[in-house]
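Chemist: Straight from Swiss-Prot, here's the annotation block:
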BINDING   S115, P356, Y357, M358  L-tryptophan binding site
MUTAGEN   D341 to N  In trp5-1; insensitive to feedback inhibition by tryptophan and resistance to the herbicide 6-methylanthranilate
BINDING   G391, T392, Y506, R526, G558, A559, G560  chorismate binding site
BINDING   E418, E573  Mg(2+) binding site
Amino acid sequence: MSSSMNVATMQALTFSRRLLPSVASRYLSSSSVTVTGYSGRSSAYAPSFRSIKCVSVSPEASIVSDTKKLADASKSTNLIPIYRCIFSDQLTPVLAYRCLVKEDDREAPSFLFESVEPGSQMSSVGRYSVVGAQPAMEIVAKENKVIVMDHNNETMTEEFVEDPMEIPRKISEKWNPDPQLVQDLPDAFCGGWVGFFSYDTVRYVEKRKLPFSKAPEDDRNLPDMHLGLYDDVVVFDHVEKKAYVIHWIRLDGSLPYEKAYSNGMQHLENLVAKLHDIEPPKLAAGNVNLQTRQFGPSLDNSNVTCEEYKEAVVKAKEHILAGDIFQIVLSQRFERRTFADPFEVYRALRVVNPSPYMGYLQARGCILVASSPEILTKVKQNKIVNRPLAGTSKRGKNEVEDKRLEKELLENEKQCAEHIMLVDLGRNDVGKVTKYGSVKVEKLMNIERYSHVMHISSTVTGELQDGLTCWDVLRAALPVGTVSGAPKVKAMELIDELEPTRRGPYSGGFGGVSFTGDMDIALSLRTIVFPTACQYNTMYSYKDANKRREWVAYLQAGAGVVADSDPQDEHCECQNKAAGLARAIDLAESAFVKK
């Protein structure tokens with residue numbers, strides 16, 4: 001849902017992700033049409049969800065139906081994508097995710113990524129959404145202990161390493177996809193690693209100055225890194241109204257390519273069948289009966305008191321005045337209990353706070369529900385992109401007020417100075433892994449509008465050095481200056497002293513590293529963390545004996561502290577950011593729980 005929608009239209013609006021116009025029309029007309037574009041294969045699905053399939057919109061044969069092309073490719077590559085293209089007018093990303101992951105299977109690694117592109121005037125729905133489930137492999141790291149689960153070979157190994165990020169890197173180095181075959185796929189993430197990197201993964205890089213032994217208390221015991229290797233993904237193209245159902249065949253020599261192709265085709269058929277389920281899963285409609293652009297009530301349950309946070313700000317200012325640092329981001333973690341399911345909260349969040357990086361990620365130990373506005377780092381065809389967002393103002397009630405607040409934001413010396421400082425820090429991070437002279441500031445101090453706030457944004461780019469990979473870029477970027485400070489390492493040392501608990505996923509990153517070597521990692525801001533290991537003896541029943549579990553939701557937010565910061569203002573900024581995110585929980589509870 002576009003953030004530009006008039007607030008008045010949000011009242012009593014039914015969630016529409018359950019029923020598209022094309023599906024609703026089935027109830028109004030008895031006629032239906034089945035389109036089959038895959039030669040030699042008939043469709044035999046129930047009329048409640050008729051199969052609408054095509055290999056390609058164009059008449060040209062795809063790799064799926066061209067075995068000669070596959071045989072030729074197998075001589076020079078060990079990764080081959082096969083896909084089926086289906087019309088998406090009966091299928092939404094939310095429904096596709098629920099087709100692949102059952103409602104009660106909250107421990108199953110899986111993801112749903114969506115996007116709303118920001119603009120100076122309004123936002124628009126991003127072109128692609130991506131869904132994935134059942135990874136072929138998983139890597140889970142806790143400090144220096146790493147567990148690797150190879151689900152295809154049914155093996156599990158455990159080891160202690162200095163840098164767990166080296167494990168997926170070494171596996172990725174063996175990939176050799178055929179560039180011509182990849183060109184047939186949509187310009188989006190189409191398979192590879194997906195997961196999250198916690199803030200504390202910086203300790204793998206800065207072992208001496210930021211050791212785990214000096215880290216704050218780890219009171220949640222969440223993984224520091226979780227990655228799944230997804231051979232199967234579904235990519236929705238919202239412009240062309242179709243979905244690519246993709247499976248990657250990995251040719252490791254254990255099978256002849258003919259057998260690997262046959263197995264891959266059967267796997268693809270099974271994946272398509274899940275999306276054309278005879279009895280599609282039901283998604284509760286829900287009613288949007290809240291003012292979605294309002295902030296929720298302030299959250300009082302924090303890992304620090306108001307006085308403790310303000311005292312930390314005062315100590316940080318002392319270090320700034322002493323010349324130790326220029327700026328630091330101090331955060332606090334709020335806690336809230338809810339009977340709304342995390343997936344229901346995600347459905348609400350995509351209405352309340354649409355952002356460029358919308359994500360629902362089920363990982364080991366936790367579920368992330370995210371609406372991040374900011375890239376942590378992006379690598380595409382050896383071009384590195386860093387987009388600092390710093391400097392924030394609330395949105396106005398109308399266009400005139402928006403313009404006034406935008407002007408005030410760009411004239412605010414404190415906000416602009418902080419932004420320029422972080423742009424310089426971003427240039428430094430990008431410069432560590434780029435070719436000499438290639439770093440550019442392509443955009444400087446533009447305004448981007450989101451549902452509740454507007455930000456000052458800049459874009460820093462550079463060309464990746466020869467011999468380096470996206471994993472080197474990630475190591476150089478984690479964590480970005482907008483969530484740590486400047487100078488970065490010294491600011492993080494002070495964060496260890498001033499914050500009482502480890503940050504975990506907050507201010508780390510989540511996203512994907514594709515089979516092609518591209519990377520798109522979002523900064524874990526505006527991200528709700530639901531630990532899956534937490535159990536409470538507070539189960540109760542609603543009418544119809546529909547049992548619900550009580551979840552604990554963690555909402556963490558920070559404020560940038562500089563020399564002239566006011567401790568009370570910084571505390572209020574943290575509260576306001578968290579309250580805006582908590583609005584999604586309010587909406588989920590009113591729409592799905594309090595019926």
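Note: Cβ is positioned from N, Cα and C throughout, glycine not excepted.
Substitutions noted, but not modelled.
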Chemist: Nearest to Y357 (L-tryptophan binding site) in three-dimensional space, by Cα, is which of the binding-site residues E418, R526, A559?
Modeler: R526
Chemist: In terms of DSSP three-state secondary structure, what is the assignment for T392 (chorismate binding site)?
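Modeler: SS state of T392 (chorismate binding site) = strand.
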Chemist: Could you list the residues of the same chain, at least six apart in sequence, whose Cβ is under 8 A from the Cβ of T392 (chorismate binding site)?
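Modeler: L409, Q415, V453, M454, H455, I456 - these are the non-local Cβ neighbours of T392 (chorismate binding site), listed in sequence order.
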Chemist: Reported as an integer number of Å, what is the Cα distance between R526 (chorismate binding site) and E573 (Mg(2+) binding site)?
Modeler: 13
Chemist: Minimum Cβ neighbour count within 10 Å among the recorded positions D341, E418, E573: which residue?
Modeler: E573
Chemist: Quick one: give me the count of other CB atoms within 10 A of the CB of G391 (chorismate binding site).
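Modeler: That number is 24.
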Chemist: Report the same-chain neighbours of A559 (chorismate binding site): residues 6+ apart in sequence with Cβ closer than 8 Å to its Cβ, ordered by sequence.
Modeler: V329, L330, S331, S565, D569, E570, H571, E573, C574
Chemist: So how far apart do the chorismate binders G391, T392, Y506, R526, G558, A559, G560 get, largest Cα to Cα in Å?
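Modeler: Across G391, T392, Y506, R526, G558, A559, G560, the two farthest Cα atoms sit 19 Å apart.
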Chemist: What's the CA-CA gap between G391 (chorismate binding site) and D341 (mutagenesis position) in angstrom, rounded?
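Modeler: Taking the Cα atoms only, G391 (chorismate binding site) lies 33 Å from D341 (mutagenesis position).
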Chemist: What does DSSP call D341 (mutagenesis position) in the simple three-state scheme?
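Modeler: Note: D341 (mutagenesis position) is coil by DSSP, not helix or strand.
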